[in-house]
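For reference, the structure discussed in these notes is given below.
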Amino acid sequence: MSKRPLRWLTEQITLAGMRPPISPQLLINRPAMQPVDLTGKRILLTGASSGIGAAATKQFGLHRAVVVAVARRKDLLDAVADRITGDGGTAMSLPCDLSDMEAIDALVEDVEKRIGGIDILINNAGRSIRRPLAESLERWHDVERTMVLNYYAPLRLIRGLAPGMLERGDGHIINVATWGVLSEASPLFSVYNASKAALSAVSRIIETEWGSQGVHSTTLYYPLVATPMIAPTKAYDGLPALTAAEAAEWMVTAARTRPVRIAPRVAVAVNALDSIGPRWVNALMQRRNEQLNP
C-alpha cells in the first residue's frame, strides 16, 4: 500500500459515498422486472471517443449490442469501433459535431437509413465549466456553448429518435447529469449544473409522458470521474474519483434494468437533507468550497 493507511481509508470511504446503493431499483419505478437482454439492441452513445463513453462502448460490445459510437474525432471513433469488432462485436463510428443542430438531424437520418432506428439513446457527451458565477456571466459564449452541448444537443437527438421508439412501443433514453444537480448548491458550477438540471428535468418528464407507451428514461448523476474532461482542472489532482470503467458500468446497469435514476449515496443523502434544511446544505457547500479554494 503506497499511501498512508489513514489517507487510504479516507479515500475508500469517499469513494463508497460516490457509488450508488447496491440496488438502484429499490423503492423506485421499475418497468423492466427482468434485466433487458442487450443482444442486438441498437445503442447510440455520444461522447464515445474517450472517457466514460469509450469504456461503455466496450462493455456494450461484450453484451453483443449494436454500438453506434458518436463523437467529433473520426480517428478516435474508428479505433473504438475497431476494438469492438475485433472482439467479435458489432459497431459503427459516426462522427458528428453535436454543437451543430443540422448535423444532428443528418446523423439521425443516417442512422435511420443504416439500421432502421435506435433502441437505446445515451446522451453522454458534455462540456464542463468550473468557474465562479460572475466570471461565467462575463464569458457569455461559454454559457451558450455549454447549454448547446449539454442540453440542446440531447434534446435534438431525442426529437429525432424518440418518434421511432414510440412507434415501435419500446425504447430507452439514458441521460448523463451530475451529482451537483441533486444538491442544487454546488459552487463554481452554476452554468454546468444548470445545463444538466435542465436535461435531468426532461429526463424525468420522458418517463411520465412516454413510459406508458413503452419508452423509458434514466438519469445518471455522476460524481467525479477520472476522465480527460477533468484533467485540465488542477483542483481535482489527487481527489478520489470513479474510474471510467466504473462509470461505464452505471450505463450498462441502466440499460439492463431501466431505473429512474442512478446516483451516488452521498448525493441522495444531501438531496434528502436539502428538502428539509436547504440552509444547512448551503452552509455545507460553502464550507466545502472554502476548503478546496482557500
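Backbone N, Cα and C atoms are what each Cβ position is placed from, and that goes for glycine too.
At each noted position, the model has the original residue.
From a predicted model like this one, the values you see are computed outputs, not experimental measurements.
Swiss-Prot annotations:
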| type | residues | note |
| --- | --- | --- |
| MUTAGEN | Arg4 to Glu | Localizes to host mitochondria; when associated with E-7. Defective in mitochondrial localization; when associated with E-7; E-287 and E-288 |
| MUTAGEN | Arg7 to Glu | Localizes to host mitochondria; when associated with E-4. Defective in mitochondrial localization; when associated with E-4; E-287 and E-288 |
| BINDING | Ser49, Ser50, Ile52, Arg72, Asp97, Leu98, Asn124, Tyr192, Lys196, Val225, Thr227 | NADP(+) binding site |
| ACT_SITE | Tyr192 | active site, proton acceptor |
| MUTAGEN | Arg287 to Glu | Localizes to host mitochondria; when associated with E-288. Defective in mitochondrial localization; when associated with E-4; E-7 and E-288 |
| MUTAGEN | Arg288 to Glu | Localizes to host mitochondria; when associated with E-287. Defective in mitochondrial localization; when associated with E-4; E-7 and E-287 |
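Shown on the structure are the features that Swiss-Prot records.
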| residue | record | Cβ within 10 Å |
| --- | --- | --- |
| Arg4 | mutagenesis position | 9 |
| Ser49 | NADP(+) binding site | 24 |
| Ile52 | NADP(+) binding site | 30 |
| Asp97 | NADP(+) binding site | 14 |
| Asn124 | NADP(+) binding site | 26 |
| Tyr192 | active site, proton acceptor | 23 |
| Lys196 | NADP(+) binding site | 27 |
| Thr227 | NADP(+) binding site | 21 |
| Arg287 | mutagenesis position | 10 |
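Put simply, of the binding-site residues Ser49, Ile52, Asp97, Asn124, the one whose Cα is nearest the Cα of Arg4 (mutagenesis position) is Ile52.
Counting in whole angstrom, Arg287 (mutagenesis position) lies 31 from Asn124 (NADP(+) binding site) by their C-alpha atoms.
Taking every pair among Ser49, Ser50, Ile52, Arg72, Asp97, Leu98, Asn124, Tyr192, Lys196, Val225, Thr227, the residues listed as contacting NADP(+), the largest Cα to Cα separation comes to 23 Å.
Note: the CA-CA distance between Asn124 (NADP(+) binding site) and the residue listed as 'active site, proton acceptor' rounds to 14 Å.
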